[in-house]
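To start, the structure itself, in structure tokens.
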Amino acid sequence: MSYKFGKLAINKSELCLANVLQAGQSFRWIWDEKLNQYSTTMKIGQQEKYSVVILRQDEENEILEFVAVGDCGNQDALKTHLMKYFRLDVSLKHLFDNVWIPSDKAFAKLSPQGIRILAQEPWETLISFICSSNNNISRITRMCNSLCSNFGNLITTIDGVAYHSFPTSEELTSRATEAKLRELGFGYRAKYIIETARKLVNDKAEANITSDTTYLQSICKDAQYEDVREHLMSYNGVGPKVADCVCLMGLHMDGIVPVDVHVSRIAKRDYQISANKNHLKELRTKYNALPISRKKINLELDHIRLMLFKKWGSYAGWAQGVLFSKEIGGTSGSTTTGTIKKRKWDMIKETEAIVTKQMKLKVELSDLHIKEAKID
């Protein structure tokens, strides 16, 4: 099928689709290996209807090409939407040269690789990162696509690939059940997804708001970060890391650093960050008035978040994104063939698990031979 693509001039160092679309932020972009292009469904601008958006990058001529399949208005509307989605108002070169390198020598060894934080739908971000709990990118990708294909609405089919909308909270509560989600492989996350969807439906009704995204954006109005995080953690299955991912990638709080096992490792290994008793006491006092935070927050990890913000400044979340990608390697996510390629870190851990299993087997066989020798 032939489409007329719009064009946007952008240097690969400022935006590299391969380093952004399937690297642990968004989980529904599909890579077409034959056509060298990405596709997904998204709402364009203020529209409530989903359109299929196709992107490809002409790296040699530094051009981003784009087209929408469906009723999204015009090409200018899509271009404006993509500039907001990719946060192209923020210059990575400026952040490297004027913010990060002067304050962190580690960035002097790096250069902009087009890794930036996306401006995503907060509702989809919330559910996606509930799926991320104790999970890897490949499985999160499968889960997010499963939610759409089973409980979203079919938008269209292109070259045999079916494209669906991301289900709203109402659609999840009316179409999904915990049992069905468990059957689809969501495990204990099934309960969290259903209960979060139900709570959001009730929260919207109380606030007289119909849109999931509009409601989640409304909790930021005149609110401090700690209060927004407290509210997000009131949803079942949402801890500090998931809440911080929603704040950073869904609510555009650029200074927030979600601290997971990878970021914690970077902080301790490369920056020697650790919390002493006084640090923990101060944080404990700080959260006295926030009962959910007091219960859910790991104070040592929260100290890491604060120290990294102090080091990297108002775009600390972006700096974390750069080092996170460097740490784990890329991923190729969903493809039009139906396969989901794995990132470097997943392959390393799987190899380690195989080696450990082989070593354990050798030990068991060795023990068995010793026992047999004793019997003889």
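The backbone N, Cα and C atoms fix where each Cβ goes, glycine too.
Here the original residues are kept at every noted site.
Residues annotated as active site, schiff-base intermediate with DNA in Swiss-Prot: K241. On its own chain, K241 (mutagenesis position) has F129, P258, V259, D260, L301 as residues at least 6 apart in sequence with a Cβ closer than 8 Å to its own Cβ.
Under the DSSP three-state reduction, N134 (DNA binding site) is assigned to coil, being neither helix nor strand. Within the same chain, no residue at least 6 positions away in sequence has its Cβ under 8 Å from that of N134 (DNA binding site). Annotated DNA binding site per Swiss-Prot: N134, R139, R189, H262, in sequence order.
In sequence order, V257, P258, V263, L308, W312 make up the list of same-chain residues 6 or more apart from Q320 (8-oxoguanine binding site) whose Cβ falls under 8 Å from its Cβ. The annotation 8-oxoguanine binding site is assigned in Swiss-Prot to P258, D260, Q320, F324.
For the mutagenesis result K241 to Q, the note given in Swiss-Prot is Abolishes both DNA glycosylase and AP lyase activity.
In Swiss-Prot, the entry for mutagenesis K241 to R states: Diminishes both DNA glycosylase and AP lyase activity. The structure shown retains the original residue.
Secondary structure at K241 (mutagenesis position), taken from DSSP and collapsed to helix, strand or coil, is helix. For F324 (8-oxoguanine binding site), other Cβ atoms within 10 Å of its Cβ number 19. For D260 (8-oxoguanine binding site), the count of additional Cβ atoms within 10 Å of its Cβ stands at 16 [all protein chains shown].
Across the residues the record lists as binding DNA (N134, R139, R189, H262), the two Cα atoms farthest apart are 21 Å from each other. Take the CB of R189 (DNA binding site) and look out to 10 A: across all protein chains shown you find 23 other CB atoms.
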